[in-house]
Structures are given as C-alpha cells and as structure tokens.
Amino acid sequence: MPGAVEGPRWKQAEDIRDIYDFRDVLGTGAFSEVILAEDKRTQKLVAIKCIAKKALEGKEGSMENEIAVLHKIKHPNIVALDDIYESGGHLYLIMQLVSGGELFDRIVEKGFYTERDASRLIFQVLDAVKYLHDLGIVHRDLKPENLLYYSLDEDSKIMISDFGLSKMEDPGSVLSTACGTPGYVAPEVLAQKPYSKAVDCWSIGVIAYILLCGYPPFYDENDAKLFEQILKAEYEFDSPYWDDISDSAKDFIRHLMEKDPEKRFTCEQALQHPWIAGDTALDKNIHQSVSEQIKKNFAKSKWKQAFNATAVVRHMRKLQLGTSQEGQGQTASHGELLTPTAGGPAAGCCCRDCCVEPGSELPPAPPPSSRAMD
C-alpha cells in the first residue's frame, strides 16, 4: 500500500435521504447494501454502498486509510468513489453507477463475437488491474460478475467494480475471501499461503478462458475435488470448444494460469503478450459456441449474484439515460464487497424493509464430458 494517506473526512448527514432519493436495492451482504439512488440536487443517478459501522469495529484506522486510497483511484475502467457520508449507524459510499449491464448478457446478445473482442476486453481489465497493483492494491475477487459495461452503447468500455475494501477484512481469513467464487481463486489462496498481486493475474486468466469457450476451467460437484484441481492447476483446452481458438490465446492463458505465482505473468507482462499487444487474436466468429455454453453454464436461474446490474439497465432504459456521455457524469455501479448471506435482507442493513433476494455463490458448470454441443 502507499504510505499513510490524509483524510478524507467523511461528511455528516442527519438523514442521508435528505440528500439522496433511494430508488432500488441492487445488492445485499452481511453488513451492507448497495442502493440505486438519485442525488436530489443534481438528479444524477448513483450507487450508494451502505455499510453498518458495527461491521468495522476495531478497524477504524485501516478503514480511513483504505477509503482515502479508494478516493484517489482515477482510472477509466474502474468505478469511482465520489463521496462519503456518515449518518446514524452507517457509512454511505457514493459510487458511480454503471448502466450497461453484465458482461455475459452482452456477449450472448451480440450476433458476432471473436477472439479479438475477448482480447480487447481483457486488455481493459489488465490495464485497470495494473493501475491498482501500481498503487499497492490487490483486488482479490476478480470474476465476470464484477465486470460491468459502462453504458448501453455498442462500443462501451468495461468497468471493474467491487474492489479495495476487501483490504479491511482480516488478512488471515484467506478462505473466506475465496469461498463465494472458488472457481476463480488462485492455488496459493486455497493452500492458505501468503499471496500477492499474482492472485489477480490468475483470476484474469480464468476470465479469459471463460470468454473464449463459455465455461469455467475447473469443475467438480465436490468442493474438495474442485479445490484439488485448482491446487494442481489441472485444466484442459477441450475439443471441440477450443478447436477454433488460436495457439496464441492458449499460450496467453497458460502464462496467467501458471501454478507457481513466481512464474506467473504480471499484468505488465500480460499486456505485452502478442494476443493482447499484437495481432494474433483471431477474427473468426465464435459467438454461437461461446454463447451456447454461457447460457448453459451461467444461466440466470442458477446464478443469483449480489449485484443486480439488470435493475440498473431497467432504470436507465426507463429514464432514457443509458447512453449518457462520459464527460457529463455518466455513472457506473459498484458491486457488493462483503460476502452475501442467505435468507433475507442484510443483517444491520440500512433498508430492512426492502425485499431483495441476496446473492449466492456461482454454481459450477457441468464437466466437459457432459457439455456436448447441441
């Protein structure tokens, strides 16, 4: 981390609803919620992360430093922290609001999708994560549902959400960070070894794998066997799903999904790989195969995530704000930072009367042998 950062002293508000009109609950976690809201002064739509202060007891000092660092993050592919309020028993983090929806939805809706499209997506993720790493920030939970489109425009950029405040968690609780999405976690995290920025590079490799075939590289109904696969870095480029994918793409993934974190590519090295920086990413249309597998393996009925990007798209289309210009305060949304809970609104949440089904962990996909194409 950078050295101790001054500030920012959050603003005091007697009632946050005097400033913001709460519209909808976008996500819920153990001690927090993400709310879609409108600034009553500017009519700007934002995402407000409401954090129960009791969840931060004993961590106030580190919290101030972490939020100060978040406040300084300015990158075109990372959601921004605009403001902070304290009111009653909660902190309110005012975040940008993304309006473009989820990564998988966009891919499925496209009629044409290529390796080059996937390469452009991964380039944006690598560039943003390199920026975080240069600041000493490790995301630790990169996954497709944390990649959201900035706007409804066809050429919209991708945005990384849901990062940074994980640093406020007990650094010894490595497994608690991974349990919600085991398929994306680096081997050293599962082995409960000290880990570094390299864990993010592994996760980017997993995301690249999924973007090129539509299913995750690791699967087993039994968590222990799933973890064993990850610990050994056992994955395949299965036929026929990878037959039309370039050797360069596979080489890129192998360098990121390298078991040894010391040998694993850094973001800087990955950005220099020919599949990203060169012209080796193919232009062949792989939409049918990839979209079919995404629909099978990441179906909405099975995948209930903590952040509801669909609700944002619905609101944006209703208000005809989905294509706001970047320079005019177009907003992007921050996903859920804390581990989701089951069974109702978040404990200690700021809107207990809101009826929202909390997110649950991403289910594993069927093994390659049972993924016969229709």
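Heads up, the Cβ atoms here are built off N, Cα and C, so glycines get one too.
As annotated by Swiss-Prot, domain 'Protein kinase' applies to 20-276, with the evidence given as sequence analysis.
Taken from Swiss-Prot, the feature ATP binding site applies to Leu26, Gly27, Thr28, Gly29, Ala30, Phe31, Ser32, Glu33, Val34, Lys49. Secondary structure at Val34 (ATP binding site), as computed by DSSP, is strand.
The active site, proton acceptor annotation in Swiss-Prot covers Asp141.
Quoted from Swiss-Prot, the note on mutagenesis experiment Thr177 to Ala is: Loss of activation by CaMKK1 and CaMKK2.
With respect to their backbone Cα atoms, Asp141 (active site, proton acceptor) and Thr28 (ATP binding site) stand 17 Å from each other. The Cβ of Asp141 (active site, proton acceptor) has 23 neighbouring Cβ atoms from other residues within 10 Å, across all protein chains displayed. Within 10 Å of its Cβ, the residue among the binding-site residues Thr28, Ser32 with the fewest other Cβ atoms is Ser32.
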